[in-house]
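C62 to A or T appears in Swiss-Prot as a mutagenesis experiment; the accompanying note says: Strong decrease in both uptake and excretion activities. According to Swiss-Prot, the mutagenesis experiment C62 to S carries the following note: Moderate decrease in both uptake and excretion activities. The note that Swiss-Prot attaches to the published mutagenesis E77 to A, D, N or Q is: Strong decrease in both uptake and excretion activities. Record note (Swiss-Prot) on the mutagenesis of K82 to A: Slight decrease in both uptake and excretion activities. Swiss-Prot lists Y90 to L among its mutagenesis entries, and the accompanying note reads: Uptake activity decreases more than excretion activity. Quoted from Swiss-Prot, the note on mutagenesis experiment Y92 to L is: Moderate decrease in both uptake and excretion activities. In Swiss-Prot, a mutagenesis experiment is listed as E207 to A, D, N or Q, annotated with the note Lack of both uptake and excretion activities. One entry in Swiss-Prot concerns the mutagenesis experiment K301 to A. Its note says: Excretion activity decreases more than uptake activity. Here Swiss-Prot notes a mutagenesis experiment, Y308 to L, with the remark: Excretion activity decreases more than uptake activity.
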Amino acid sequence: MSQAKSNKMGVVQLTILTMVNMMGSGIIMLPTKLAEVGTISIISWLVTAVGSMALAWAFAKCGMFSRKSGGMGGYAEYAFGKSGNFMANYTYGVSLLIANVAIAISAVGYGTELLGASLSPVQIGLATIGVLWICTVANFGGARITGQISSITVWGVIIPVVGLCIIGWFWFSPTLYVDSWNPHHAPFFSAVGSSIAMTLWAFLGLESACANTDVVENPERNVPIAVLGGTLGAAVIYIVSTNVIAGIVPNMELANSTAPFGLAFAQMFTPEVGKVIMALMVMSCCGSLLGWQFTIAQVFKSSSDEGYFPKIFSRVTKVDAPVQGMLTIVIIQSGLALMTISPSLNSQFNVLVNLAVVTNIIPYILSMAALVIIQKVANVPPSKAKVANFVAFVGAMYSFYALYSSGEEAMLYGSIVTFLGWTLYGLVSPRFELKNKHG
C-alpha cells in the first residue's frame, strides 16, 4: 500500500503539471499569434481568463463532489449516463492526440530556428515523430517520474517569461504598445473574437488535474487546489508577459517571428542571450509534451478500465505505467505526423490547434452541465450549489463562444469527429445498456 502511494503525485507536482501543460505548449508562440491581431488582444485575454477561471472553479467543484473515477468522463456520466462518459473521454482523447502532434511540430520548428537549420517537410515530419517517441519513452517510469521531469522542464518557460514580466518594463515603450493596438483596423468584436481561440489554446490543460485523478494522493483535496492554482498562476503570467513583449518588439517583427521570446531577449540584451532563451523554450516545450503524453495515456486507461476502449490501454507495468497503451498512442500520432507533412507547416499547425480546441471543448460542456446533478447527489446545500451552478453556466457560455470563434472549418471537422463518437459508442453500448436494463 505504501509503495503504491509513493508512486502517486502530491499537490505541488500536480499543480506544476497543470501549469506546465498550459504554459509549455501555449505561451511559446503566443506573442507572434497575438501580434497578428494587435495589442487589442488584451481584451480577449481578459475574456478568456474569466472563462477559464469559471471552468477551473467548476472543475474544482466536480473534483470535490464526484464519486466516480475517470476525470471528466466520470463527471459527464452523472447527467448523460455511460454514453456521456464515453463521449467526454473520446473527444478529450482525440483532442490530446491532435494537440500533442501540434506541440511536437512547434518544438521542432523552434529547435530548427535555434540551430539555424533548414529542414525539408519530410525531415520536419520525421523529427516530429522522434520528439513524440522520446517524450513517450520518458513516461515509462510511472506517474512520479513524469511529475519530477515536468517540474524541472517548466523552469525553461518560467525563468524567461517571469523574468520578462519583471525586468521587461525597463525596455517597455508605451508609444509602441499603443501603435500596435489594432494594426489591421479590424472591427472591435471581430478583432477580439479572432484572438479567443488563440488564448484558449494557451489555457488548455486546466482540466489535466482531473484527467490524472487516479494517480493523485488525496484527490478530493488536491485536485481543486491544483486546478485553481495552476490556472490562476498561468493567467497572470500570460497577460503580463504577452503585453510587455508587445511594448518591446515592433508589431511587424513580432508577427513574423518564429521565436518571439528569443527575439525580445535578443533586442533587450544580445543575440546570444536570445539563443539561450530559445534553448530554454525548446526544453519547456518537450516537458509540456511529456506531461501531455502521460495525461493522454491516463485518459485512454480510464476509458479502457470502464470498458469503452480496447483492453491494451489498461495494461500497466510494475510502476503503474500503461506502457502498451502509450506505444499504441504514439504509433497513431506518428501516422498523424506523417499525414500532416506539408510545405506550409504553420498553416497545418493552425488547423491542428483549432481542431484540438473544438474537440477539447466538448467534454468541458458536458462537465459543466453535469455539475447540477453532481451537487444534488452529494447533498450540497442549495445556496452553495446555486453559486457553483452559475459559475459552471458562465464557463459553458464561454465554451460556446470559443467554439464560435474557432472558425467554420474547425467546427465542421470537429463535428464530424464528435458524431463519429456516437457511432463508436454504438459498437460498445450493449455491454453497458443491456446491463442497465437487466440490472
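A Cβ is built for glycine as well, from the same backbone N, Cα and C atoms used for every other residue.
Unsubstituted: the structure retains its original residues.
Annotated pair K301 (mutagenesis position) and Y308 (mutagenesis position), C-alpha to C-alpha distance, rounded: 10 Å. Of the listed mutagenesis positions, namely C62, K301, the sparsest Cβ surroundings within 10 Å are found at K301. C62 (mutagenesis position) falls within a helical segment according to DSSP. The least crowded of the mutagenesis positions E77, E207, judged by other CB atoms within 10 A of its own CB, is E77. Take the Cα of Y308 (mutagenesis position) and measure to each of the mutagenesis positions C62, Y92, E207: the nearest one is Y92.
With a 10 A radius on its CB, Y92 (mutagenesis position) counts 30 other CB atoms from all the protein chains.
Sequence-distant neighbours of Y90 (mutagenesis position): residues of the same chain at least 6 apart with a C-beta under 8 Å from its C-beta are S303, Y308, G421, L424, Y425.
DSSP assigns E77 (mutagenesis position) to a helix in the three-state reduction. Put simply, C62 (mutagenesis position) is 11 Å from E207 (mutagenesis position) when counted between their Cα atoms.
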